[in-house]
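Chemist: According to Swiss-Prot, the record shows the following:
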- 8-66: domain 'PWWP' (DOMAIN)
- 270-284, Thr355, Lys498: NAD(+) binding site (BINDING)
- Pro489 to Leu: Mutant animals are born at expected Mendelian ratios. 54% mutants display postnatal lethality between days 0 and 1. They show centricular septal defects (MUTAGEN)
Amino acid sequence: MAAVSLRLGDLVWGKLGRYPPWPGKIVNPPKDLKKPRGKKCFFVKFFGTEDHAWIKVEQLKPYHAHKEEMIKINKGKRFQQAVDAVEEFLRRAKGKDQTSSHTSADDKNRRNSSEERSRPNSGDEKRKLSLSEGKVKKNMGEGKKRVTSGSADRGSKCLKRAQEQSPRKRGRPPKDEKDLTIPESSTVKGMMAGPMAAFKWQPTATEPVKDADPHFHHFLLSQTEKPAVCYQAITKKLKICEEETGSTSIQAADSTAVNGSITPTDKKIGFLGLGLMGSGIVSNLLKMGHTVTVWNRTAEKEGARLGRTPAEVVSTCDITFACVSDPKAAKDLVLGPSGVLQGIRPGKCYVDMSTVDADTVTELAQVIVSRGGRFLEAPVSGNQQLSNDGMLVILAAGDRGLYEDCSSCFQAMGKTSFFLGEVGNAAKMMLIVNMVQGSFMATIAEGLTLAQVTGQSQQTLLDILNQGQLASIFLDQKCQNILQGNFKPDFYLKYIQKDLRLAIALGDAVNHPTPMAAAANEVYKRAKALDQSDNDMSAVYRAYIH
């Protein structure tokens with residue numbers, strides 16, 4: 001893009017990296033965010049995403065002059081929402097100007113007409129006016145006394161009764177009032193709040209819950225679709241209590257039982273995502289004495305109202321971990337509205353524990369580091385039971401210093417951890433591990449069905465395998481699932497199929513054949529077609545018997 005003459009407050013199209021040009025506004029940067037050295041650049045707040053970044057002047061174009069051109073190039077839904085947000089911003093700004101001008105004109109007219117009406121025409125009218133004014137003043141004085149006296153009595157009684165009945169914290173609206181409020185669009189609301197609105201990262205002051213665990217700072221969790229499943233592990237070790245505001249708080253029920261070999265870090269820990277793995281991880285972090293703040297995306301997906309966002313968790317914590325299902329969820333968590341990137345400031349740390357491809361994790365690392373943050377990828381090998389038991393295997397790559405800072409956290413959640421070098425290495429290794437595991441599971445299911453159709457005992461086959469070189473906890477558990485017909489998820493089938501797909505793509509990228517993984521992937525795809533996605537990976541067995 002060609003260089004243009006721009007100034008503070010201008011609406012622009014800004015291009016950041018490989019992303020398409022996006023509408024934004026030039027604003028003042030926060031005080032703690034230094035301007036990068038080198039070429040001239042402006043600090044731009046983007047519409048629709050509520051994101052912001054330093055953009056070189058040659059990557060900027062005036063909004064109005066290039067609006068039609070940009071709209072023709074970009075057709076995405078989020079892009080259209082961003083353009084709508086700009087237009088809404090302009091309409092409101094224009095309406096505000098018109099309202100102020102009309103108001104001043106109307107006030108002037110009202111004053112003039114009032115002066116004309118109040119001007120008496122004769123001495124008699126003056127006397128009549130004086131007498132009537134005296135009566136009015138007298139009546140008003142008596143009425144005022146009565147009203148003031150009655151209002152004061154009623155007011156003091158109401159105030160006293162309200163103070164006795166209401167346990168709410170001062171300054172917070174009650175839950176019922178919150179529910180009745182129609183929320184304004186977050187995008188437009190953020191834009192109309194002023195240039196610095198997105199940069200206020202101050203945490204909301206909250207009073208500590210009575211008898212709360214001192215290691216637990218505050219909990220940002222709303223209800224989910226399946227609380228009994230999602231939080232089964234965490235609620236065994238934690239007690240849930242409702243705060244007066246209606247938000248849910250968690251404190252460790254056995255926080256005193258801290259492992260003597262683990263000295264918890266004094267850093268504030270954030271955790272985003274409480275799925276099968278996340279619940280157990282958070283439970284163990286709390287048990288070992290860490291200060292934890294959590295947020296779960298499921299409630300937001302269902303349309304529930306969350307008091308806080310991933311951005312605020314990141315801004316109030318020193319190290320924030322995230323564990324979500326797939327590359328799209330990982331990107332949305334970081335780059336979406338009120339996402340992780342909004343809370344990143346110099347020195348803030350982000351650890352992504354999701355199993356994703358190397359390209360995705362590299363992209364996330366770049367945007368986090370570009371904001372002055374520190375990044376570590378740390379996908380975990382294991383299942384729900386191992387997560388609950390604190391026996392996961394952690395594969396880390398990226399910032400070595402951050403890896404060391406996470407030492408006590410990794411000890412709490414896993415039995416061992418590996419540092420694999422630069423960002424992307426852990427993602428590749430994790431996909432290879434899960435490729436082997438997924439292919440092995442498909443082979444187990446194939447063997448059991450072959451035993452059945454040839455008249456052999458499946459239980460005897462399992463006994464033989466358990467006495468041989470293939471004996472393992474994984475083999476025994478998955479075979480027991482199949483024999484008992486119990487496919488309660490310990491590792492979702494849809495996720496192992498996703499990992500197989502990503503592993504095959506990894507092989508394709510380096511021209512390496514993966515025929516075994518490809519064959520296993522087809523079996524899992526058939527199982528998904530049979531509605532087994534949300535069952536355990538061992539439900540792949542059903543793909544062979546249908």
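Using N, Cα and C of the backbone, Cβ positions are placed for all residues, glycine too.
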Chemist: Using DSSP with the three-state reduction, classify Leu276 (NAD(+) binding site) as helix, strand or coil.
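Modeler: Leu276 (NAD(+) binding site) sits in a helix per DSSP.
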Chemist: Measuring Cα to Cα, how many Å separate Gly273 (NAD(+) binding site) from Pro489 (mutagenesis position)?
Modeler: 17
Chemist: For the binding-site residues listed here (Leu276, Val282), which one has the lowest count of neighbouring CB atoms within 10 Å of its own CB?
Modeler: Leu276
Chemist: I want to verify one value. Collapsing DSSP to three states, which class is Val282 (NAD(+) binding site)?
Modeler: helix
Chemist: Count up the helix, strand and coil residues in the domain 'PWWP' (8-66) according to DSSP, in that order.
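Modeler: For the domain 'PWWP' (8-66), the helix, strand and coil counts are 6 helix, 23 strand, 30 coil.
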Chemist: If you measure C-alpha to C-alpha, which of Gly270, Leu276, Ser279, Val282, Thr355 (binding-site residues) come within 10 angstroms of Pro489 (mutagenesis position)?
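Modeler: So far as Cα distances go, the binding-site residues lying within 10 Å of Pro489 (mutagenesis position) are Leu276.
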Chemist: My understanding is the cutoff is Cβ-Cβ under 8 Å with a sequence separation of 6 or more in the same chain; which residues meet that for Thr355 (NAD(+) binding site)?
Modeler: Pro379, Ala427, Met430, Leu431, Asn434, Tyr495, Asp499
Chemist: Could you tell me the mean pLDDT the prediction assigns to the domain 'PWWP' (8-66)?
Modeler: 81
Chemist: Can you tell which of the recorded positions (Gly270, Pro489) has the fewest other C-beta atoms within 10 angstroms of its C-beta?
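Modeler: Lowest Cβ count within 10 Å among the recorded positions (Gly270, Pro489) is Pro489.
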